[in-house]
Amino acid sequence: MKQDLARIEQFLDALWLEKNLAENTLNAYRRDLSMMVEWLHHRGLTLATAQSDDLQALLAERLEGGYKATSSARLLSAVRRLFQYLYREKFREDDPSAHLASPKLPQRLPKDLSEAQVERLLQAPLIDQPLELRDKAMLEVLYATGLRVSELVGLTMSDISLRQGVVRVIGKGNKERLVPLGEEAVYWLETYLEHGRPWLLNGVSIDVLFPSQRAQQMTRQTFWHRIKHYAVLAGIDSEKLSPHVLRHAFATHLLNHGADLRVVQMLLGHSDLSTTQIYTHVATERLRQLHQQHHPRA
């Protein structure tokens with residue numbers, strides 16, 4: 001079992017070098033694959049002897065045991081990548097994961113806010129306080145750009161150009177993209193940089209654009225708590241909240257106003273158009289409005 005766990009670490013090291021996966025993804029893979037090794041060990045199996053039927057049984061057992069379909073899909077992805085690696089490195093002469101069946105994932109529509117709700121959320125911070133001025137700027141940037149929360153809290157001073165009105169984002173897979181900020185976000189960034197950030201830094205020299213109260217990089221969890229706080233002030237139902245609520249609103253509202261799907265894909269940093277297409281459910285609302293406005297029998 002120790003040898004198998006060691007091979008998993010070798011695989012994760014190789015995966016990090018080849019794919020530059022996020023630390024959270026690597027840690028999730030480590031947990032999933034360690035669980036798999038333990039499961040195999042209890043059945044007298046190893047990474048060298050496990051067959052396709054064994055791996056399929058593991059996946060089925062996880063699903064029947066209450067594993068979410070998304071968690072099972074992640075486990076399947078980790079298993080496939082591991083055995084592809086073992087086959088490539090000639091540790092095995094076959095790849096038992098090649099024909100594993102994928103668990104069916106329910107298509108969940110992203111939670112989104114109306115434009116009026118977004119406006120209330122953006123107005124919630126008290127801009128006469130440096131901390132809330134920072135939050136105001138963050139919310140404006142988030143809605144203007146559709147960044148992931150992890151991308152937002154990771155921004156540095158060198159990532160923004162207020163003169164050009166763009167932000168440089170290093171997204172998933174270390175892919176870089178430039179996203180327009182818009183006049184409103186630029187205004188609040190300028191205001192924050194003059195009246196908020198110096199107070200938060202209190203003499204500390206760091207390049208982080210949105211530092212915490214301790215002049216450090218803010219965590220995603222901290223910003224999520226801030227969003228929930230302002231949502232309460234704005235009278236927004238918690239059922240509509242998620243860490244990426246403004247990212248979803250960004251995509252939804254762009255499409256509602258006629259933006260091309262591929263443009264939205266580029267702005268969001270999606271590598272696959274199908275990931276962006278889930279937002280097209282909002283087009284129904286836009287079509288209904290157009291129908292009511294222009295059809296003689298509407």
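Placement of Cβ uses the backbone N, Cα and C atoms for every residue, glycine included.
According to Swiss-Prot, the feature active site maps to H244, H270 (among others). Positions annotated as active site, O-(3'-phospho-DNA)-tyrosine intermediate by Swiss-Prot: Y279. The annotation domain 'Tyr recombinase' is assigned in Swiss-Prot to 108-292. Among the mutagenesis entries in Swiss-Prot is H244 to L, noted as: Abolishes DNA religation activity. Looking at Swiss-Prot, you'll find the mutagenesis H294 to Q or E noted as follows: Abolishes DNA recombination (in vitro). While the structure shown retains the original residue, Swiss-Prot records the mutagenesis experiment H295 to E with this note: Abolishes DNA recombination (in vitro). Looking at Swiss-Prot, you'll find the mutagenesis R297 to E noted as follows: Abolishes DNA recombination (in vitro).
Averaged across the domain 'Tyr recombinase' (108-292), pLDDT in this predicted model comes to 84. Of all Cβ atoms in the protein chains displayed, 21 besides its own lie within 10 Å of the Cβ of H244 (mutagenesis position).
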